[in-house]
Structures are given as structure tokens and as C-alpha cells.
Amino acid sequence: MSYPSLFAPLDLGFTTLKNRVLMGSMHTGLEEYPDGAERLAAFYAERARHGVALIVSGGIAPDLTGVGMEGGAMLNDASQIPHHRTITEAVHQEGGKIALQILHTGRYSYQPHLVAPSALQAPINRFVPHELSHEEILQLIDNFARCAQLAREAGYDGVEVMGSEGYLINEFLTLRTNQRSDQWGGDYRNRMRFAVEVVRAVRERVGNDFIIIYRLSMLDLVEDGGTFAETVELAQAIEAAGATIINTGIGWHEARIPTIATPVPRGAFSWVTRKLKGHVSLPLVTTNRINDPQVADDILSRGDADMVSMARPFLADAELLSKAQSGRADEINTCIGCNQACLDQIFVGKVTSCLVNPRACHETKMPILPAVQKKNLAVVGAGPAGLAFAINAAARGHQVTLFDAHSEIGGQFNIAKQIPGKEEFYETLRYYRRMIEVTGVTLKLNHTVTADQLQAFDETILASGIVPRTPPIDGIDHPKVLSYLDVLRDKAPVGNKVAIIGCGGIGFDTAMYLSQPGESTSQNIAGFCNEWGIDSSLQQAGGLSPQGMQIPRSPRQIVMLQRKASKPGQGLGKTTGWIHRTTLLSRGVKMIPGVSYQKIDDDGLHVVINGETQVLAVDNVVICAGQEPNRALAQPLIDSGKTVHLIGGCDVAMELDARRAIAQGTRLALEI
């Protein structure tokens with residue numbers, strides 16, 4: 001069998017899991033929607049149908065103080081059971097199991113009635129928590145147990161008690177957030193009392209034939225965080241209190257070390273889980289950046305853990321496990337760890353989806369149905385939008401011919417994949433290459449198509465992308481001026497002193513590329529831990545190395561410039577932008593806003609900064625100043641009476657946006 005460790009059953013005593021895969025908890029935003037139960041039922045059922053052994057729901061609060069935001073989802077009353085039963089019945093009909101995550105967000109709750117062990121404000125929240133009294137703590141423990149009881153009545157197979165990531169239970173555990181002097185604070189035995197009593201109360205309420213997962217923070221990655229000795233002590237106490245499984249938690253939300261984004265190596269933290277092996281007899285789950293069945297199987301086969309948690313990979317591909325088990329791993333749409341359509345959406349109050357799979361969490365809104373009228377369609381441009389349209393339209397029965405002027409598919413993805421930390425884009429291109437074969441798309445590369453050649457098609461989809469915008473600066477045609485395509489696509493030589501005009505996504509990518517000192521650590525776990533100051537020995541509190549970050553300096557002197565007076569990189573993703581800024585600043589890259597450009601000549605780039613004229617004596621000026629749509633074919637086709645659709649950068653080119661491009665291409669393909 002392929003991946004024998006991954007597909008081995010796991011005996012929990014009172015029940016058996018059919019494989020070693022936990023679909024980790026993700027808040028989708030549907031938990032608060034009026035029709036959320038039906039949409040979540042479809043979302044989870046599709047994953048259960050394709051083999052997930054145990055699904056964990058998005059976080060549900062046990063009471064009003066624990067919600068993530070005002071109006072957040074709770075399970076604290078029997079009247080809410082029918083809503084949840086819709087979900088559990090759908091999962092069970094597909095042969096899966098599902099656990100409800102009980103999440104009290106503590107001082108991370110973004111509403112004015114938040115509570116915590118101590119009245120200490122989180123650095124990522126404007127609200128200050130109320131310090132819980134002894135009586136309130138006892139009531140909270142009962143609220144957790146009540147929530148678990150209601151979950152059982154609603155048909156859930158278990159619960160996950162969320163004890164990591166800096167949420168309430170985690171806040172009781174560390175001196176960073178617990179400054180109490182009563183029985184709930186002080187020494188570690190007191191600080192862990194709340195976590196243990198919650199698990200004990202839940203077990204007493206639900207009986208012995210019900211799964212209790214405890215999500216244990218094994219690596220806090222914050223100052224004054226927990227130690228490994230404390231982790232062992234807590235794990236043993238949690239086992240004694242009645243837990244069934246221990247899941248790994250990595251990093252608090254306020255930590256300034258990346259834990260799930262693309263620059264994090266695959267399986268980067270399974271070594272943390274392995275250190276707990278032998279200290280408890282419960283099955284251990286490891287997590288974070290496990291996006292590939294081979295990586296998962298390797299982790300299990302070498303004994304790092306008993307199960308793997310994969311969350312975002314099931315946004316990217318609901319069929320991940322069934323494809324792996326049936327020998328079709330090359331058809332898996334791999335999670336690239338970008339966060340652009342999942343976490344970044346949740347943090348602005350939108351529904352989760354996935355950059356590489358826009359149907360995720362929208363299954364009921366985007367059904368895949370056979371085409372009513374099969375058409376002969378031309379797609380011009382094999383970038384993200386064109387690829388997404390082509391394979392989805394062909395899967396519905398349309399005859400699709402995909403043209404591209406270049407020698408390989410991918411468009412801007414071929415730029416992105418070269419950026420250190422974005423190597424996962426190779427997987428996306430592998431997926432599209434394979435699906436072109438599977439769906440029967442006719443691919444014509446090295447083919448600059450004309451309007452006349454498109455006359456025979458029923459409709460044309462223009463996904464012809466963008467052309468870089470050339471800003472009106474005197475001397476813009478000077479030999480030292482390069483576009484980002486010259487650098488990233490054509491590999492033009494670049495000197496040691498560089499000015500980058502533009503601080504959007506492309507500007508940051510170009511800076512990451514030009515400032516990279518040697519091999520990227522996104523493929524090297526030890527190197528990654530060293531660069532970001534993670535103590536691999538786990539001897540230091542919080543898992544932080546005494547030496548701190550060791551990000552090496554750039555081999556080039558680079559300055560990034562933008563006209564806007566706002567913070568450079570302000571438009572980058574909420575959950576990943578800080579990683580790029582931190583990395584570049586640590587490498588010595590300068591970022592200057594509010595710049596006026598005067599001219600470019602042999603002396604360099606002439607600018608005005610804070611009212612002062614300066615000459616930046618650089619070897620090269622790299623232009624990353626936006627894009628214009630490439631619509632050359634649109635008007636001739638329209639003039640000839642043909643139906644034309646514009647998608648991707650060809651439609652809107654303000655910023656290169658793969659999330660929008662793939663979603664637009666997919667939606668059109670499902671409608672045409």
C-alpha cells in the first residue's frame with residue numbers, strides 16, 4: 001500500500017480511527033452565518049467522503065466571554081443542537097467522525113467583555129481583559145463541561161479542548177499572562193490546575209466512550225513561555241484527567257516567529273512532538289506545514305507522532321487522501337501555505353476559502369455540474385486565471401484549447417516559484433500540468449495566437465495577463481534600469497547596490513530574491529530554527545534561543561522606495577506581511593516611503609526624500625511599479641462579433657492577485 005503508516009488504523013479502545021489523519025480545526029466564518037450549518041455540512045462531508053478519519057470543527061465558545069468577536073459562535077444551550085446535528089449527520093453519512101473544538105479565546109477575544117487569568121492586555125488586541133475571580137473560574141470549568149455535553153447530544157464523536165496558541169487555557173499556564181497568587185497561579189502545579197480541571201470535568205460529563213483531544217502548547221515561542229519540563233508535567237496530568245489524544249500546538253498568535261506560512265519548512269515541528277513520546281501513553285498528534293502525504297507518512301514511520309494534523313491542505317483539496325490512497329498523488333492540489341484566502345480573510349471578517357481552490361467553504365455556492373451545452377472554447381494565457389478556467393471547464397465537458405506564447409505554463413507563478421520561501425508554487429504548477437492531461441485540455445505552448453485564429457471557437461477567454469507599468473521618470477530607459485521581469489524571469493545581471501521602486505507584493509518579492517544570502521531555509525528545518533531563534537533543545541522558556549534571530553545580512557545593499565507616505569508593505573497579507581518585513585529589515589534592506597523620483601542617470605537615482613534632494617548611487621534601479629492589463633486581442637475579437645471574457649490580470653491588473661485570478665477563472669468555468 002502507498003503510505004502504509006498514514007493509512008494504518010488507530011485503536012482508541014472504545015472506537016477505531018480508520019487512518020492517522022486528523023483534519024485540524026479551522027475557523028471558516030461560516031460558524032456565524034445564517035445558512036452556515038448547511039454550508040459547513042457540505043464542506044466537512046466532502047472531506048469525510050474522501051477519507052479523513054477525524055475532523056475537528058472550527059472553534060466554538062463555551063460561553064459569551066469566550067467568543068472570538070461579538071456575535072461569535074457558541075454552544076451553551078440545547079436550542080443550538082439542531083444546528084450542529086445538521087453537520088454531524090452529514091459527516092457520519094460519509095463514514096467520518098467529527099469533534100467539536102471548544103475554544104475560549106481569553107485575552108484574544110475581540111470584544112469588550114473578555115476575561116483572562118490576569119488583567120494583562122494582549123499586544124494584538126485593543127481590549128483589556130477582566131481578571132477572573134475564583135467563582136468565575138469554577139463557572140468557566142462547568143461551562144466547558146456543559147459545552148462538551150451538548151456536543152455529545154448534537155452527535156459529535158468527541159471534543160477538542162483548545163489549550164494552546166495563547167488562548168485562555170494557555171494563558172493560565174505561563175507567567176507571561178498569569179500573575180495570580182491564589183490556587184490558580186504561582187507555581188506550575190497551580191497554573192496548570194485550570195487546564196486539568198477542565199479536562200476532568202469534561203470527562204465526568206461525557207462518559208468514557210467519547211473522544212477528548214487536548215491541544216497542548218508544546219512550543220509557545222514567546223518570552224516567559226512554558227518549558228519542556230512543564231509540557232511533560234501537564235501532558236501527564238491531562239492523561240490522568242481523562243484525555244484520549246494529545247494534539248500539538250505551536251506558537252502563540254502574538255509570537256513573532258512564523259509557524260505555518262510558506263517560508264516554514266514542511267513538517268518543521270514534528271521534532272517537538274517526538275520529544276514528548278515516551279512521557280505519556282496517549283496517541284500524539286503533530287501539526288503545522290504537513291501538506292503532502294509522503295511528508296506525513298515519513299513523520300509517522302519514523303515515530304515522531306501517532307497521527308498528523310492537516311488543516312489547510314483540506315481546503316486546497318478535499319480529495320487529498322483518496323487521491324493518495326488510489327495512487328493519484330500527482331493530482332493533489334497542494335496547500336502552498338500562503339494564508340491569502342484563509343486566515344487573511346478570517347481576520348477581516350470574511351468567509352475562509354483557498355487561493356488554489358476557491359470552492360473551499362463555497363461548495364453549495366459553486367457546484368460542479370456537467371455543461372448543459374458543450375462548447376468549443378479558446379483560452380489565451382496559461383497563467384493562474386487561464387489554468388483555473390481551462391481545467392474546470394474541461395472537467396464539465398467543454399472542449400478547451402489553451403494557448404500560451406511561452407514554453408511552459410504558469411505565467412506569474414513562474415516568477416513566484418523562484419522567490420525564496422515560495423517554492424510551494426512548483427507544486428501548484430505540477431498540479432495544473434497533470435490536470436491538463438486528466439481533463440483533456442489541448443495545450444498549445446510557444447504559440448502567439450491571433451484574433452483570426454480564434455474565429456473558429458464558440459467563445460474566447462482572455463487570460464493574457466499583464467505588462468509591467470513603466471513610470472514616467474526622466475531616464476527610465478537608462479541601461480541601469482531593469483523591470484522585475486528582467487530580474488526574475490530573464491535573469492539579468494544585477495549589481496551590488498540596488499534601488500527598488502515600488503513596495504507592493506512584487507517589490508517585496510524582488511527584494512527577497514535579491515537579498516537572499518545563500519540557500520533558502522524554507523527547505524531546511526535546522527536552518528529555519530536557527531534563523532528565527534528557536535531553541536531546538538527546548539531548554540529555554542518559550543522555546544526561544546538565547547541568541548535570538550540569526551537572519552544573515554543581504555549580500556547586496558538594497559533600498560526599497562515608494563511614493564506613498566504609508567508604511568511600506570502595508571498592503572501585504574495580514575498574517576504574512578510581517579514575516580517579509582522582518583526578514584528584509586534583518587537582512588539590512590532599507591525601506592523609505594514618501595519618495596519623489598526626479599531622474600535616473602549615470603550617477604544613479606535622483607530622489608526627493610523629506611524635502612531633500614538626494615542621489616542614490618546605485619548600480620541598478622529595478623522597477624516594480626505596478627502593471628497594466630494586456631488586452632491586445634480583446635477589441636479585434638469584439639469587433640468581429642465574438643464572445644470574449646476577460647479574467648485575471650487581463651481584467652484587473654492593479655496588483656498581481658493570484659487569489660482573485662484563480663477564483664475568477666474557476667467561477668466562470670463553472671458558469672459557462
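Backbone N, Cα and C atoms are what each Cβ position is placed from, and that goes for glycine too.
None of the listed substitutions appears in this model.
Noted in Swiss-Prot for the protein shown:
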BINDING   SER25, MET26, HIS27, GLY59, GLN101, ARG215, ARG289, ALA311, ARG312  FMN binding site
BINDING   ARG176, HIS253, GLU254, ALA255, ARG256, LYS567, TRP578  substrate binding site
BINDING   GLN340, ARG563, LYS564, MET654, GLU655, LEU656  NADP(+) binding site
BINDING   GLN340, ALA385, ASP404, GLN412, LYS422, VAL449, GLY649, LEU656, ASP657, ALA658  FAD binding site
MUTAGEN   GLU165 to Ala  Exhibits 1.3% of wild-type activity
MUTAGEN   GLU165 to Gln  Loss of enzyme activity; when associated with Ala-167
MUTAGEN   TYR167 to Phe  Forms 3-enoyl-CoA as the product of the reaction instead of 2-enoyl-CoA, at a rate which is 26% of wild-type. 2-fold increase in substrate affinity. Loss of enzyme activity; when associated with Gln-165
MUTAGEN   HIS253 to Ala  1000-fold reduction in enzyme activity. Forms both 3-enoyl-CoA and 2-enoyl-CoA as products of the reaction
MUTAGEN   HIS253 to Phe  Loss of enzyme activity
MUTAGEN   CYS338 to Ala  1000-fold reduction in enzyme activity. Highly affects iron-sulfur cluster binding
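The CA atom of TRP578 (substrate binding site) is located 20 Å away from the CA atom of ARG312 (FMN binding site). Ranking the recorded positions GLN101, TYR167, GLN340, LYS564 by Cα distance from ARG176 (substrate binding site) puts TYR167 first. Long-range Cβ contacts of LYS567 (substrate binding site) within its own chain (separation 6+, distance under 8 Å): PRO593.
In the structure shown, across all protein chains, CYS338 is the one of the recorded positions ALA255, CYS338 with the greatest number of other Cβ atoms within 10 Å.
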